[in-house]
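Step one of this worksheet: look at the structure below.
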Amino acid sequence: MVGRNSAIAAGVCGALFIGYCIYFDRKRRSDPNFKNRLRERRKKQKLAKERAGLSKLPDLKDAEAVQKFFLEEIQLGEELLAQGEYEKGVDHLTNAIAVCGQPQQLLQVLQQTLPPPVFQMLLTKLPTISQRIVSAQSLAEDDVE
């Protein structure tokens with residue numbers, strides 16, 4: 001008796017779930033603005049993610065904060081590369097290079113220690129990260145004025 005009631009309850013729940021899936025899919029397909037709203041939502045999430053990355057940048061006028069940020073980014077980048085997460089590791093290394101006082105020397109060291117494909121990935125990401133840091137710094141200066 002109990003097993004039969006459980007089976008009926010499971011069947012009803014399964015039917016309700018499938019019905020909801022069909023309803024949602026039909027609603028999604030018939031909405032002409034669904035794709036536009038989805039694109040806008042993804043764009044907002046991407047912008048929020050970029051802003052979150054910029055918000056953790058130190059004040060470039062504070063040498064101690066820059067040094068701490070530099071060391072943290074180098075350490076985190078090395079750890080992520082060791083774990084095989086090359087994209088994230090390269091992102092952190094490019095952040096460190098962008099705030100480094102002597103980026104050419106750091107690039108030479110990284111060229112000797114990193115595998116060539118990872119170093120090429122680093123070189124391709126470096127201009128965009130540097131540009132974001134420059135724009136973030138100019139935004140911070142605009143906020144002060």
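Every residue gets a Cβ built from N, Cα and C, even glycine.
At each noted site, the model still has the original residue.
Quoting Swiss-Prot on the mutagenesis of Lys56 to Arg: Defects in mitophagy; when associated with R-61 and R-68. One mutagenesis experiment catalogued in Swiss-Prot, Lys61 to Arg, is accompanied by this note: Defects in mitophagy; when associated with R-56 and R-68. Here the residue is the original one, while Swiss-Prot reports the published mutagenesis Lys68 to Arg with the comment Defects in mitophagy; when associated with R-56 and R-61.
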Count of other CB atoms lying within 10 Å of the CB belonging to Lys68 (mutagenesis position): 12
Proximal but sequence-remote residues of the same chain as Lys61 (mutagenesis position) (Cβ under 8 Å, at least 6 apart): none
Residue pair Lys56 (mutagenesis position), Lys68 (mutagenesis position) - Cα distance, angstrom, rounded: 12
Cβ neighbour count within 10 Å of Lys56 (mutagenesis position): 10
